[in-house]
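Listed in Swiss-Prot for this protein:
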- C24 to S: In [C3S; C9S]Pu1.2; complete loss of HVA calcium currents inhibition in rat DRG neurons; when associated with S-30 (MUTAGEN)
- C25 to S: In [C4S]Pu1.2(1-9); no loss of HVA calcium currents inhibition in rat DRG neurons (this effect could be blocked by the selective GABA(B) receptor antagonist CGP55845) and no inhibition of human alpha-7/CHRNA7 and alpha-9-alpha-10/CHRNA9-CHRNA10 AChR; when associated with 31-I--C-37 del (MUTAGEN)
- C30 to S: In [C3S; C9S]Pu1.2; complete loss of HVA calcium currents inhibition in rat DRG neurons; when associated with S-24 (MUTAGEN)
Amino acid sequence: LDGRNAAADFETSDLLAMTIRGGCCSYPPCIANNPLCGGKR
């Protein structure tokens, strides 16, 4: 059960990261504030 939960959590966080990259990272102000976008710092 723990293994399945860990896999689900990983998939969820991965999907969330992709959503943030795809949506937030389309907007320069959001890119600047979000390290997931690879913002220049």
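Glycine too: its Cβ is placed from the backbone N, Cα and C atoms.
Nope, none of those substitutions made it into this model, it's the original residues.
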Packing count at C24 (mutagenesis position) (other Cβ atoms within 10 Å of its Cβ): 15
Other CB atoms within 10 A, centred on C30 (mutagenesis position): 15
Under 8 Å by Cβ from C25 (mutagenesis position), same chain, sequence gap 6 or more: I31, N34, L36, C37
Separation of alpha carbons, C30 (mutagenesis position) and C24 (mutagenesis position) (Å): 6
